[in-house]
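Colleague: Sharing a structure with you now.
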Amino acid sequence: MGLRRWLRSACCCCPCRCLEEPARPEKEPLVSGNNPYSSFGATLERDDEKNLWSMPHDVSHTEADDDRILYNLIVIRNQQTKDSEEWQRLNYDIYTLRQIRREVRNRWRRILEDLGFQREADSLLSVTKLSTMSDSKNTRKAREMLLKLAEETSIFPASWELSERYLLVVDRLIALDAAEDFFKIASQMYPKKPGVPCLVDGQRKLHCLPFPSP
């Protein structure tokens, strides 16, 4: 089940405690000393060719659905004869998906910078397998906000499966009391436009790939 459907099923209005997840011990405190952002993304890779947005074979970054999709495409491509028709097709799909992922991340960064997080934007967006929710009590709110962003703005391409990493990013915004402001700016910068093809900024010639969750 894709993350979008999972979020829908989780964001019910029942009064039970089924959605409350047990608190897990933090491997890295989210707030440390006088700098509330210093520990966000403690394993942040600043080299674009090594981070989770372009190189999925880093073992820290193959657990999320979209990382596995990209990783599997690369594995299949590498099994083909280089420069063959199938190899070129897969290579183009890999390039397209990477560009889409980079553009989505850039959209989030632009909004964070507009909120005043110029120095903290990259670390706020950094997610690895060591990342955890800051507070299990925020889980429901983070799910609802992520769905709201997906359904009421165009910050994500319409046919793009929601990424688990952005649930953690939204959780961080909630911890900083910046989630609602983030949504307001996202609505202004990337308003929902019915009928507009799901092409990302700067990639008007690239086709949108309906990558399903594995």
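Placed from the backbone N, Cα and C atoms, the Cβ positions cover glycine too.
Annotations for this protein, taken from Swiss-Prot, read as follows:
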- GLY2 to Ala: No effect on location at the melanosome membrane (MUTAGEN)
- CYS16 to Ser: Loss of location at the melanosome membrane; when associated with 11-SSSS-14 and S-18 (MUTAGEN)
- CYS18 to Ser: Loss of location at the melanosome membrane; when associated with 11-SSSS-14 and S-16 (MUTAGEN)
- TYR166 to Ile: Loss of the ability to promote lysosome clustering at the center of the cell. No effect on location at lysosome membranes (MUTAGEN)
- ASP177 to Lys: Mildly reduced ability to promote lysosome clustering at the center of the cell; when associated with K-180 and K-181 (MUTAGEN)
- GLU180 to Lys: Mildly reduced ability to promote lysosome clustering at the center of the cell; when associated with K-177 and K-181 (MUTAGEN)
- ASP181 to Lys: Mildly reduced ability to promote lysosome clustering at the center of the cell; when associated with K-177 and K-180 (MUTAGEN)
Colleague: For ASP177 (mutagenesis position) and TYR166 (mutagenesis position), determine the Cα separation and express it in whole Å.
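Modeller: About 16 Å separates the two Cα atoms.
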Colleague: Provide the number of Cβ atoms within 10 Å of the Cβ of TYR166 (mutagenesis position), excluding the reference atom itself.
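Modeller: Other Cβ atoms within 10 Å of TYR166 (mutagenesis position): 23.
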Colleague: State the Cα to Cα distance, in Å, between GLU180 (mutagenesis position) and TYR166 (mutagenesis position), rounded to an integer.
Modeller: 15
Colleague: Would you find the one among the mutagenesis positions ASP177, GLU180, ASP181 whose Cβ has the most company, meaning other Cβ atoms within 10 Å?
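Modeller: Checking each of ASP177, GLU180, ASP181, the winner is ASP181.
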Colleague: In which DSSP state, out of helix, strand and coil, do we find GLU180 (mutagenesis position)?
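Modeller: The three-state answer is helix.
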